Amino acid sequence: MKKQNDIPQPIRGDKGATVKIPRNIERDRQNPDMLVPPETDHGTVSNMKFSFSDTHNRLEKGGYAREVTVRELPISENLASVNMRLKPGAIRELHWHKEAEWAYMIYGSARVTIVDEKGRSFIDDVGEGDLWYFPSGLPHSIQALEEGAEFLLVFDDGSFSENSTFQLTDWLAHTPKEVIAANFGVTKEEISNLPGKEKYIFENQLPGSLKDDIVEGPNGEVPYPFTYRLLEQEPIESEGGKVYIADSTNFKVSKTIASALVTVEPGAMRELHWHPNTHEWQYYISGKARMTVFASDGHARTFNYQAGDVGYVPFAMGHYVENIGDEPLVFLEIFKDDHYADVSLNQWLAMLPETFVQAHLDLGKDFTDVLSKEKHPVVKKKCSK
């Protein structure tokens, strides 16, 4: 990519030309490999990127919520997401929805509640790096603690909308008062102050201690916690970074969503691989990345990502994620499945006869000798001589 007066231009060697019309130069700077794609890109490949910065933001007195769904990123038919921020003490009101909800706490801390169909209550505090999972149809809430909270929500249906959930206050606002009174065994006068519309996100005082909020019931405790301390587990570490994996094998309740938190150091990359079970949905937390997706039949397309971007890789398509910045790249891989699975290109070739691989790639023993039978999700790039 050539630059004129620090302005990027779509020129590679003797191909391309300078841009003469008005344009968004900052967007071009953020997407160098889209402005000037690698020579290896070819054919028509669907868009696999959308930024939360380009979404509508729902502002409330206690915080905000914005979403990336199939409406914003059409290829993402199986997963949708919400970025939510709550001020200290603010509450995402009691509600439920048809879709299961998976969450990663990015900033601050919050208290979550959920009650299952047997009337068993679960209440816990979650902090940065923690997860929660609420099965479809079960009522729950989120309240920010002292520092406030910001988190990513992922739902197992791409057409989910944060504006179409079942709210406690919305339901009661659209139910006759005499019915509500009869249901709870009170008079209409005793419920005269019920809100006339949904609260959704609203300000409130900070809660007391977690111990004081625990509610014991006659039906005992839930069999498995609905929260998970992801960063307390041992990651898969390599020279180039580390990976934390959470799925139904270690986070028992997470039956429809599996995940990986990936850190890629500068000069390293998430290795060439693919996923044999489902599509991959991504959220970029920090750093700068590029990813090329191989769609078969000679088709491939490269994308750039940074904090706040959503990425996507369709089922079984080969790809890598490279750190192109000077700080650690941190991102989430999310899958609509009960378990995490990937196939490493390096390991695949290492587990085949050497001469068989050499015949395919027209490479010699020097190449096959360095193949690894062990999987290394993140690899450090070797400098060329």
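Every residue gets a Cβ built from N, Cα and C, even glycine.
Keep in mind that this structure shows the original residues, not the substituted ones.
Lifted from Swiss-Prot, the feature list:
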type     : residues               : note
ACT_SITE : E333                   : active site, proton donor
BINDING  : H95, H97, E101, H140   : Mn(2+) 1 binding site
BINDING  : H273, H275, E280, H319 : Mn(2+) 2 binding site
DOMAIN   : 228-369                : domain 'Cupin type-1 2'
MUTAGEN  : R270 to E              : Leads to a 20-fold reduction of CO(2) production
MUTAGEN  : E333 to A              : Leads to a 25-fold reduction of activity and a 4-fold reduction of CO(2) production
MUTAGEN  : Y340 to F              : Leads to a 13-fold reduction of CO(2) production
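Recorded features from Swiss-Prot, shown on the structure.
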{"residue": "H95", "record": "Mn(2+) 1 binding site", "Cβ contacts under 8 Å, 6 or more apart": "P139, H140, S141, T165, F166, Q167, L168"}
{"residue": "H97", "record": "Mn(2+) 1 binding site", "Cβ contacts under 8 Å, 6 or more apart": "S136, G137, F155, F160, S164, T165, F166"}
{"residue": "E101", "record": "Mn(2+) 1 binding site", "Cβ contacts under 8 Å, 6 or more apart": "W132, Y133, F134, H140, L153, V154, F155"}
{"residue": "H273", "record": "Mn(2+) 2 binding site", "Cβ contacts under 8 Å, 6 or more apart": "G318, H319, Y320, D342, V343, S344, L345, P377"}
{"residue": "H275", "record": "Mn(2+) 2 binding site", "Cβ contacts under 8 Å, 6 or more apart": "V313, F315, A316, F335, A341, D342, V343"}
{"residue": "E280", "record": "Mn(2+) 2 binding site", "Cβ contacts under 8 Å, 6 or more apart": "Y312, V313, H319, E333, I334, F335"}
{"residue": "Y340", "record": "mutagenesis position", "Cβ contacts under 8 Å, 6 or more apart": "I245, A246, D247, A258, S259, A260"}
Confidence summary (mean pLDDT) of the domain 'Cupin type-1 2' (228-369): 98
DSSP-assigned states of the domain 'Cupin type-1 2' (228-369) in counts, ordered helix, strand, coil: 21 helix, 66 strand, 55 coil
Any further residue of that chain within 8 Å (Cβ to the Cβ centroid of H95, H97, E101, H140) of the recorded Mn(2+) 1 site: W96, F134, L138, P139, T165, F166
Least Cβ-crowded entry, counting other Cβ within 10 Å, from the recorded positions listed as H140, R270, H319: H140
Chain-mates of H273, H275, E280, H319 with C-beta within 8 Å of site centroid, Mn(2+) 2: W274, V313, M317, G318, E333, D342
Cβ neighbour count (within 10 Å, all chains shown) around E333 (mutagenesis position): 23
H140 (Mn(2+) 1 binding site) - helix vs strand vs coil (DSSP): strand
